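Enquirer: According to Swiss-Prot, the protein has these features:
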{"type": "MUTAGEN", "residues": "VAL68 to Ile", "note": "No effect"}
{"type": "MUTAGEN", "residues": "ASP97 to Glu", "note": "Slight changes in spectral shifts; more rapid formation of the M intermediate"}
{"type": "MUTAGEN", "residues": "ASP97 to Asn", "note": "Elimination of the pH-induced shift and stabilization of the absorption spectrum in the acidic form"}
{"type": "MUTAGEN", "residues": "LEU105 to Gln", "note": "Absorbs blue light; slower photocycle"}
{"type": "MUTAGEN", "residues": "CYS107 to Ser", "note": "Lower molecular weight on SDS gels potentially due to failure to bind either sugar or lipid; when associated with S-156 and S-175"}
{"type": "MUTAGEN", "residues": "GLU108 to Gln", "note": "Changes in the photocycle"}
{"type": "MUTAGEN", "residues": "CYS156 to Ser", "note": "Lower molecular weight on SDS gels potentially due to failure to bind either sugar or lipid; when associated with S-107 and S-175"}
{"type": "MUTAGEN", "residues": "CYS175 to Ser", "note": "Lower molecular weight on SDS gels potentially due to failure to bind either sugar or lipid; when associated with S-107 and S-156"}
Amino acid sequence: MKLLLILGSVIALPTFAAGGGDLDASDYTGVSFWLVTAALLASTVFFFVERDRVSAKWKTSLTVSGLVTGIAFWHYMYMRGVWIETGDSPTVFRYIDWLLTVPLLICEFYLILAAATNVAGSLFKKLLVGSLVMLVFGYMGEAGIMAAWPAFIIGCLAWVYMIYELWAGEGKSACNTASPAVQSAYNTMMYIIIFGWAIYPVGYFTGYLMGDGGSALNLNLIYNLADFVNKILFGLIIWNVAVKESSNA
């Protein structure tokens, strides 16, 4: 209860960021901002409450899942205000969010393996570097610091590198020695990295590489969908394997 009270007091602080504008029923992108904001809040409370159900070695993983959705919720409070009041894409807020949450998501792969088997710390370093390269060049392309196409290609190459490390490199080698439940969760998380994260390049392409056909509306709608899938579903997979492994302990 104390944790919930603290959490509630903290998340109540940015409510002023919601803005005073009305939400147009035909603004599906604006609606998606509000839906994702609510879902992230609910997920954050859920992950922190569920920590009490799992054994000690899984608590860190659920804490990180709660941090991912909590940080994203905080930034979505501001992003939705920017969109409703101005109709502009909240690029800076979004990349600040990703700069914090994407490395944490990558960290989850390391944590889930470390909880079940021995895994080298070098894997985390490789994934961290790959995620930062992907984000930095993605931001440079969206902010106009460098040409959109080269930034897009470099970011995608970093994403492919992370997939390789997890699917065929050190991550897969460590996963092969884990329990069936952990292996199943790991493989499901891999599919999210491959297919769920593929939604982000689609949004980037739609917003910046389609010439006159691009739009901030489509860009943000796709990005919001991607955040919903990748942040919340990712955490639910961690929660599921943590509960199963704890009950079998």
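Glycine too: its Cβ is placed from the backbone N, Cα and C atoms.
Help me picture these features in the structure, burial and contacts included.
Expert: DSSP assigns VAL68 (mutagenesis position) to a helical segment in the three-state reduction. Same-chain residues at least 6 positions away in sequence with a Cβ under 8 Å from that of VAL68 (mutagenesis position) are, in sequence order, THR101, LEU104, LEU105, LYS231, PHE234, GLY235.
The Cβ of ASP97 (mutagenesis position) has 22 neighbouring Cβ atoms from other residues within 10 Å, across all protein chains displayed. In the three-state DSSP reading, ASP97 (mutagenesis position) counts as helix.
DSSP assigns LEU105 (mutagenesis position) to a helical segment in the three-state reduction.
There are 20 other Cβ atoms within 10 Å of the Cβ belonging to CYS107 (mutagenesis position).
Taking a C-beta cut-off of under 8 angstroms and a sequence separation of 6 or more, GLU108 (mutagenesis position) has the following same-chain neighbours: SER61, VAL64, SER65, MET189, PHE234, ILE238.
Around the Cβ of CYS156 (mutagenesis position), a 10 Å sphere holds 17 further Cβ atoms from the protein chains shown.
Neighbour count (other Cβ atoms within 10 Å of the Cβ, all protein chains): 22 for CYS175 (mutagenesis position).
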Enquirer: Of all the mutagenesis positions given, namely CYS107, CYS156, CYS175, which is spatially nearest to ASP97 (mutagenesis position) at the Cα level?
Expert: CYS107
Enquirer: Let's check the environment of LEU105 (mutagenesis position): how many other CB atoms sit within 10 Å of its CB?
Expert: 23
Enquirer: If I take the alpha carbons of CYS156 (mutagenesis position) and CYS107 (mutagenesis position), what is the distance between them in whole Å?
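Expert: Checking the Cα atoms of CYS156 (mutagenesis position) and CYS107 (mutagenesis position) gives a distance of 19 Å.
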